[in-house]
Amino acid sequence: MTMKHQDAFEQIAFGTVDMLPEGEMLARLAAAQRDNRPLRIKLGMDPTAPDLHLGAYVLLHKARQFQDLGHRLLFVIGDFTAMIGDPTGKSVTRKALSREEVVANAATYRPQVFKILDPERTEVMFNSEWLGALRPEELIQIAACYTVARMLERDDFNKRYSANQPIAIHEFLYPLLQGYDSVAIKADVELGGTDQRFNLLVGRELQREYGQKPQLVLTMPILEGLDGVQKMSKSLGNFIAVEDPPAEMFGKIMSISDFLMWRYYALLSRVPAVEQTRLQKEAASGARNPRDIKLDLAGELVRRFHGTAAAQEAHIAFLARFQRHETPEDLPLQAIKLSEAPRLSQLLVQVHLAASTSEAMRKMKEGAVRVDWRRVVDPATILALDAVYLLQFGKRHFARVALQKGE
């Protein structure tokens with residue numbers, strides 16, 4: 001193997017959890033270079049929501065690294081599988097989306113993913129093209145490739161089965177159809193989160209059954225949300241959306257802990273691994289303030305999604321707030337257990353931002369209250385449980401709270 005192959009391998013390997021089978025990725029990269037045949041890299045996403053958050057961009061960032069090495073990305077929009085619903089990590093059967101919901105969500109994906117991906121090295125596909133055309137006998141043939149016992153090896157299925165909770169037959173079809181996507185597009189490598197490991201390996205098995213060379217599987221970590229504990233999720237409220245306004249995105253990134261900052265660098269930044277190691281040493285020795293390193297990260301990510309001018313404006317605005325002591329940086333996270341979703345006005349009193357609910361409601365009407373950087377003026381606003389919020393009361397008073405279900 002040449003040094004060039006080794007460098008490419010190290011770039012791809014950085015930040016990954018699994019590269020399966022072990023030891024094959026380097027050889028596959030070298031063979032692609034030798035034969036002048038770009039690898040076909042598969043990345044699939046079900047359009048279950050209209051917008052993406054940075055958790056999805058961990059995979060897109062890794063896909064772009066493959067593209068920069070000359071390989072071709074097959075971006076599969078799971079418009080068919082979204083109507084089944086991915087059971088991964090679910091304790092109950094997931095509600096399937098309608099065709100209309102899927103189409104509406106999918107329409108927003110292209111402009112968002114091409115903020116990262118190279119359009120010249122990307123093929124966008126919809127898996128309804130081949131899954132929707134399957135005849136009943138072909139579906140039976142796919143189902144015959146896997147046993148119920150193998151399906152129950154999945155942790156989520158096994159837990160539900162052991163707890164006597166129902167598992168619908170169509171949920172068993174999901175990993176099979178995701179795996180068949182790899183057969184249909186002849187994937188060489190498939191990318192996915194660690195929670196998708198089982199499904200990705202099903203793709204290898206099906207390719208073998210259909211006489212194809214099995215794909216390699218590369219898994220990436222699940223990105224933690226702003227709380228640094230749970231995975232980034234819209235339902236938990238701890239997310240940074242790709243479409244967040246520049247100042248809001250910048251501020252959210254600056255609100256993460258210094259520890260979590262290195263995680264975001266490793267999974268989202270284009271700063272080389274060697275440079276990241278140097279930055280960590282400088283921060284640990286006191287040679288550089290971690291805040292300044294975090295400013296660089298916030299600037300890089302905002303620039304990627306919104307452009308240089310917007311990133312510069314967001315940077316200047318943040319520093320202006322900081323100099324006036326208006327920044328929420330390094331605020332402690334207050335965990336609050338509640339039996340029901342609270343009114344924002346009551347929560348402001350509970351965290352000692354407002355002296356009374358009447359004061360809180362008055363400030364809301366005046367436009368002096370923000371939640372996650374968004375102004376909230378409706379005094380009747382209720383916040384959902386199992387979510388993390390940044391509260392701002394007036395210009396200088398902030399609180400970070402994690403609302404949890406409890407007594």
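Any Cβ shown, glycine's included, is placed from N, Cα and C.
Since this is a predicted model, take the numbers as computed values, not measurements.
Lifted from Swiss-Prot, the feature list:
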MUTAGEN   His53 to Ala  Does not complement the tyrS mutation in E.coli
BINDING   Lys234  ATP binding site
MUTAGEN   His306 to Asp  Does not complement the tyrS mutation in E.coli
MUTAGEN   His306 to Ala  Does not complement the tyrS mutation in E.coli. 3-fold decrease in kcat for amino acid activation, without effect on Km for tyrosine or ATP
DOMAIN    342-403  domain 'S4 RNA-binding'
MUTAGEN   Ser356 to Ala  Does not complement the tyrS mutation in E.coli. 7-fold increase in Km for E.coli tRNA, without effect on other kinetic parameters
MUTAGEN   Lys395 to Asn  Complements the tyrS mutation in E.coli very poorly. 17-fold increase in Km for E.coli tRNA, without effect on Km for ATP or tyrosine
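Locations of recorded Swiss-Prot features on the structure.
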residue : record               : DSSP class
His53   : mutagenesis position : strand
Lys234  : ATP binding site     : coil
His306  : mutagenesis position : helix
Ser356  : mutagenesis position : coil
Lys395  : mutagenesis position : coil
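Comparing the Cα of His306 (mutagenesis position) with the Cα of every entry in His53, Lys234, Ser356, Lys395, these being the recorded positions, the smallest distance points to His53. Ranked by CA distance from the residue listed as 'ATP binding site', the mutagenesis positions His53, Ser356, Lys395 have His53 at the top as the closest. Per-residue confidence over the domain 'S4 RNA-binding' (342-403) averages 88 (mean pLDDT, predicted model). When the recorded positions Lys234, His306, Lys395 are compared by the number of other CB atoms within 10 angstroms of each CB, Lys395 has the fewest.
Neighbour counts of Cβ atoms within 10 Å were taken for the mutagenesis positions His53, Ser356; the minimum is at Ser356. DSSP assignment over the domain 'S4 RNA-binding' (342-403) gives 16 helix, 21 strand, 25 coil. Across the structure, Lys395 (mutagenesis position) and His53 (mutagenesis position) place their CA atoms 27 angstrom apart.
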